[in-house]
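*Asks:* Recorded in Swiss-Prot as a mutagenesis result, Cys134 to Glu carries the remark: Reduction in the interaction with ced-3 small subunit p13. Record note (Swiss-Prot), mutagenesis Phe186 to Asp: Severe reduction in the interaction with ced-3 large subunit p17. Increased germline apoptosis in a ced-6 n2095 mutant background, loss of interaction with ced-3 and loss of ced-3 autoactivation; when associated with E-131 and R-132. The unchanged residue is displayed.
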Amino acid sequence: MMCEDASDGKKIDETRKYRNNRSSKCRAIIINNVVFCGMEKRIGSDKDKKKLSKLFERLGYQSTSYDNLKSSEILETVRQFTQSNHGDSLIITIMSHGDQGLLYGVDGVPVQMLDIIDLMCTASLAKKPKWLMCVCCRGDRIDRAVRCDGFIDNFFDRFPKFFQFMKSKFPSHQTSSSQADLLVSFSTSPGFLSFRDETKGTWYIQELYRVIIENAKDTHLADLLMETNRRVVEKYEADKVVIVCKQAPEFWSRFTKQLFFDV
C-alpha cells in the first residue's frame, strides 16, 4: 500500500513504516537524575523533563517521570517498564551524569549502557520500535570551537569544581548492540561533554523539542534526529563575539522501518 507524504508529495510504502497509532496507548518514561552523592547537581535538568513530558504528550505517549534514582533503581525501573504493556512503540529517556558506555545513579554507582539495552531487547518487544535517549556526558573531552575574535581563554577557569569532577571518573566501558528495532540517541559524541544551561536545560533537548514540534507531522524519527544534530552543532555559530564550546550529538539505529509519530 502506498500513501503520499504531505511534505514533498513523495509516495511512502506503508510496509516500510512501523505501526505507531496513539490509540494503542504508547508509553514513555523519563529518568531525571539531578541530586547526586559526591557529584555536582545537574541544575537545569528539570527544564528538560518538563519539555519532554509536554513533547511526549503531544506525540500521543503516556509518560511517567522518575527523579533521582540509584543505579539499581534505574535498572529495576527499566526492567518493569519493558515488561509492561507499551502500545505500538516505547521511549526511554535517561538524563544523568555519564561517561563512555555508562551513566550514573544518584548514589555515584555506574550503570552499563549495555545492561539497559539488554533489558529493552525482550521477546515481548520484538519488532516494536524502541527509542533510548541518553542525555549525559560521555567523557571529559571538550569540543572547543576555533574563533579568532574574542575567544575567552579563561572560560574553563571559571568552573574549576565542575571540570575537576569530570576528570575523576569510574572506569569506562564501550557498549554496542546488534538487536533490531532499537534506536539509541546521545546528546553528545563518545568521549565528550554534554552541555547544559542552568536556566534553559541542555542544548540537546532544547533543539530536539523544537525540531519535533516543527516537523513531526511528516518526518520520521531518524530524520528528526539528524536535523537535531545539525542544529546543536551549529547552535552558536551565529554568535559573532564569543564561541567557547561546541557539541555534536549522535545516534545509531537498528530500525528496519521508518518511525513516524501519530500527530
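Any Cβ shown, glycine's included, is placed from N, Cα and C.
The noted changes are left out; the structure has the residues it started with.
Relative to the rest of the structure, where do these features sit?
*Replies:* DSSP gives Cys134 (mutagenesis position) a strand state. All chains included, 22 other C-beta atoms sit within 10 angstroms of the C-beta of Cys134 (mutagenesis position).
DSSP assigns Phe186 (mutagenesis position) to a strand in the three-state reduction.
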*Asks:* For Phe186 (mutagenesis position), list the number of other Cβ atoms lying within 10 Å of its Cβ atom.
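*Replies:* I count 24 other Cβ atoms within 10 Å of it.
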*Asks:* If you measure Phe186 (mutagenesis position) to Cys134 (mutagenesis position) at Cα, how many Å is it?
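*Replies:* About 5 Å separate the Cα atoms of these two residues.
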